[in-house]
Structures are given as C-alpha cells and as structure tokens.
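Q: Below are the features I grabbed from Swiss-Prot:
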BINDING   His58, His60, His123, Asp145  divalent metal cation 1 binding site
BINDING   Asp62, His63, Asp145  divalent metal cation 2 binding site
MUTAGEN   His60 to Ala  Unable to complement the cell division phenotype
Amino acid sequence: MSLQFSVLASGSTGNAFYLETEDHAFLVDAGLSGKAMDGLMAQIGRKLDDVDGIFVTHEHSDHIKGLGVVARKYKLPIYANEKTWKAMENQIGKIDTDQKFVFPMETVKSFGGLDVESFGVSHDAAEPMFYVFHYSGRKLALMTDTGYVSDRMKGIIRSANVFVFESNHDVGMLQMGRYPWSIKRRILSDVGHVSNEDAALAMTDVIGDETSRIYLAHLSQDNNMKELARMSVQQTLASKGFVTGETFDLYDTDPKKATPLCAV
C-alpha cells in the first residue's frame, strides 16, 4: 500500500496539492480556475471526478480561487475550520450543506487508513492551518503560508518522509524590489511568508533519518527564483551538516506545472 502525491501548482498565483491512497483521493486547496485544475490533474494522469474531497488551508484567493466551481461541479465535500468557512463563504459561492464539513484545527480525521492531522500556522488569515498525512507508516507534511516556523509546528511535521515546505522569497530581492514598503513589511512579518534562509534553518530541525524529498513551495514570482531558492537552501543546510543528495533531495515546484505523481 502506498501514499502518492503531487504538487499540482504552487506559487503566488495559485496553489493546489493532490494525494491518493488505494481507496481515497483528495485535494488540498484549489487556488486556480476550474479549467486550470482540470489541466493540472491531466498532467498527472488523474481526473477531478476521481477526487473524494478538498481540504482547505485558508481563505486567500491563491488557495481557493477554483474551490467553489470544482466542489459544485463534482459534488465534493469541503473540509475547513469554522473561521475559514466564515471568511471564504462569500468568495466561493453557494455550497450545499451536505458538502460542508468543519475540520477543527489541531485535530485528526481518518479516511480508511489515511489519518489527516491539521495544525495552525502563522499567517494573516482568519485561522490558517496546514496538514500532515499519515498512511501505512509514511508521513507527508505540507506547510506554506507562515511567517515563521514555531517549535510546535516543528514538532508536528518532524521526521516526515516528504515535506512540502515554503521557501517564499529572498530577503535581498524583496527589500530591493518594486513592492511598496507596506507589502514588504507584511511579507517579512510573523504573519507573512518564510524566506529561503529561514525555511532552510527550520528544515534542519525537522529532517529525519527517513526523509527523502523536500519540495520548495510557494516561491514568489517577483522576489525569488527557483535557482536562487535551491542554492540558498542547499548552502544553509550544508552549513548545518545536511548535504543535499545524500539521504534526501530538493525538488522545485511551479505555479503552472504539476510535479510527477510519486510515492511518499
């Protein structure tokens, strides 16, 4: 038995993740149009009507843009905490009552042999949370959209086999870039986004003996580059004794191209 997943899209313009077991298939977020979501699923040889439900992280548009359309078209259950439901209801349109499920923060829901654990992050949304998936002794941890990584968060995601980890910006590029200071300050704040270097430092506290893959996610298209993010993370990890390519590898994500479906 295996848990498989793909980062369908990740970046400032839209985010969506897919995972499946032998018995179930789920999305985490649907931050692109319904048409784009169809196309991304086709890239990995899957269809949206194969999906059993959608877990929502928070109400920002780059995570829920296509949520209402996809859920209505395919009659999919949506799982989100109460504050996120209240914050996003006007954005996603009418959802039938029997498709609306409350998934409280810091709880676990089970779907067959798949255990889904929610945990809070630090972001400027109503009640943002991400997820850890446990299946057949394997662990997949998703965590983006957080201004910092607390010890509590580290304890929850520690020793995952696969991480999807925010590596949003290069601080120098952000500071010298075109954004107004108010937006720069928000991104750099404790409720903003994690930089390349801070992401790598957090990784050094959570990488385990069985960690095999780390996906660098939610890269800013204005304040980061794939090559820069990878180099910065590799250098910071190496300075702490973690050598990429020995026991684990780093992988890029893209706002328009899904990563290959792979086993956790």
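Cβ from N, Cα, C; glycine included.
What's the neighbourhood like for these features in this structure?
A: Remark: Asp145 (divalent metal cation 1 binding site) has Thr57, His58, His60, His63, Val121, His123, Ala125, Pro128, Phe130, Glu166, His193, His218 as non-local neighbours, by Cβ distance under 8 Å and separation of at least 6 in sequence.
Other Cβ atoms within 10 Å of the Cβ of His63 (divalent metal cation 2 binding site), summed over all protein chains shown, number 26.
Look at His60 (mutagenesis position): DSSP puts it in coil.
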Q: Which ones in the same chain are close to Asp62 (divalent metal cation 2 binding site), with CB under 8 Å and 6+ residues apart in sequence?
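A: Same-chain residues close to Asp62 (divalent metal cation 2 binding site) (Cβ under 8 Å, separated by 6 or more) are Gly11, Ser12, Thr13, Gly14, Asn15, Gly31.
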Q: Let me make sure I understand the structure: which of the recorded positions listed (His58, His60, His123) has the fewest other Cβ atoms within 10 A of its Cβ?
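A: Each of the recorded positions His58, His60, His123 was scored by Cβ atoms within 10 Å; lowest is His60.
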